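Written below as structure tokens is the structure these notes are about.
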Amino acid sequence: MAAAAAAAAICGEDETAARVGCTGEWAGGIERVDLGERKEAVAAAGAGKRSVYLMDCAPVWGCASTRGRSAEMEDASAAVPRFADVPVRLLASRRDLDALGLDADALRLPAHLFGVFDGHGGAEVANYCRERIHVVLSEELKRLGKNLGEMGEVDMKEHWDDVFTKCFQRVDDEVSGRVTRVVNGGGEVRSEPVTAENVGSTAVVALVCSSHVVVANCGDSRIVLCRGKEPVALSIDHKPDRKDERARIEAQGGKVIQWNGYRVSGILAMSRSIGDRYLKPFVIPKPEVMVVPRAKDDDCLILASDGLWDVVSNEEACKVARRQILLWHKNNGAASPLSDEGEGSTDPAAQAAADYLMRLALKKGSEDNITVIVVDLKPRKKLKNIS
């Protein structure tokens, strides 16, 4: 599988990067197969149309990142095409898959990962997340996949919660030095922490496949789906003054203090993160997860650190990204170039959108690092058949 060889596309200080998989139009016209659309999907399959679950699409994207007005660059990002194969039973019910004539136990969908990690106190944890989250997530998906055959009907949301929670907790344990390993003679040695106890990072991650987008968020980076002309927030910022977050912190004996904004113990301006072991158990690495079926009018995803979101609204970001992508294709043609391998090339349309958003945040006075990933979800070439 190409995921084994794929490395994360990294945006460092004042650099931009973009890589491409494949694009496509939904063959046969089935944009998504959801529980509420079972009859239509079955009818389409009977008419000779191909299910979205038999499509392989690596989305195209662009990434832009800058230190901005900050003294240090503490953001990191990752784009990893085909990092894992997802059991289709995590995306649809056995009943629906059987109705489509698909093997519910054997079928896997190629998945692609995008992530933004906004560090604080240093870049070490953000950089560690960039290198490790997709690896650990792939391992957790394989672990779950081995057990799916023994399960009955699967609660998709429950299993995705479990997969991402274990992934983020494992990375947090590694960062904090809470991992033990067996040495010669059978003894155990605890690993060293990656960095100081006051260093941490947000993590917002999107897993994209042909049928769904699955999002996990921990912290105050954000992901927004541009669906048609409307922004759809796929994450909710973890701020200490959020009612449920404040209640959780105070139930653990912690305090939320107003000190140049609401902060945990008067220090950290977010209520969840990876790292920050000096603020445990008040600051936790548990992500909130959302599973979203893809739709025909999905335009793009925007993942970004708060250097963008502090000065640009969801509505403006979607409007700008959509306009820049359309403008590029209007001036240069409908299709973006593809590499011979189907991944690893640049996508100038998505890159133009990411660059523009980064410059817009600077123009609006953002004082933080800014990292933006724009994932173009609009199909422009035929999808590859994986059946």
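Using N, Cα and C of the backbone, Cβ positions are placed for all residues, glycine too.
What you see is the original sequence, not a version with the noted changes.
What Swiss-Prot records for 60-377 is domain 'PPM-type phosphatase', and it gives sequence analysis as the kind of evidence. The Mn(2+) 1 binding site feature in Swiss-Prot is assigned to D118, G119; the stated evidence is similarity to another entry. Here Swiss-Prot flags D118, D306, D368 as Mn(2+) 2 binding site. Record note (Swiss-Prot) on the mutagenesis of S265 to F: Decreases binding affinity to PYL3 15-fold; when associated with M-267. Under its mutagenesis entries, Swiss-Prot includes S265 to K with the note: Abolishes interaction with PYR/PYL/RCAR abscisic acid intracellular receptors; when associated with K-267. Swiss-Prot lists I267 to M among its mutagenesis entries, and the accompanying note reads: Decreases binding affinity to PYL3 15-fold; when associated with F-265. A mutagenesis experiment is reported in Swiss-Prot for this position, I267 to K, and the note states: Abolishes interaction with PYR/PYL/RCAR abscisic acid intracellular receptors; when associated with K-265.
Rounded to a whole number, the C-alpha distance linking D118 (Mn(2+) 1 binding site) with D368 (Mn(2+) 2 binding site) is 10 angstrom.
D368 (Mn(2+) 2 binding site) falls outside any helix or strand according to DSSP and counts as coil. When the C-alpha distances from S265 (mutagenesis position) to the binding-site residues G119, D306, D368 are tabulated, the minimum falls on G119. Ranking the binding-site residues G119, D306, D368 by Cα distance from I267 (mutagenesis position) puts G119 first. Cβ neighbour density within 10 Å is lowest for G119 among the binding-site residues D118, G119. G119 (Mn(2+) 1 binding site) carries a strand DSSP state (E or B). The Mn(2+) 2 site is defined by D118, D306, D368, and by the 8 Å test on Cβ atoms against their centroid, the other residues of the chain that qualify are D75, T202, D220, S221, S305, G307, L308, W309, D310, N369, I370.
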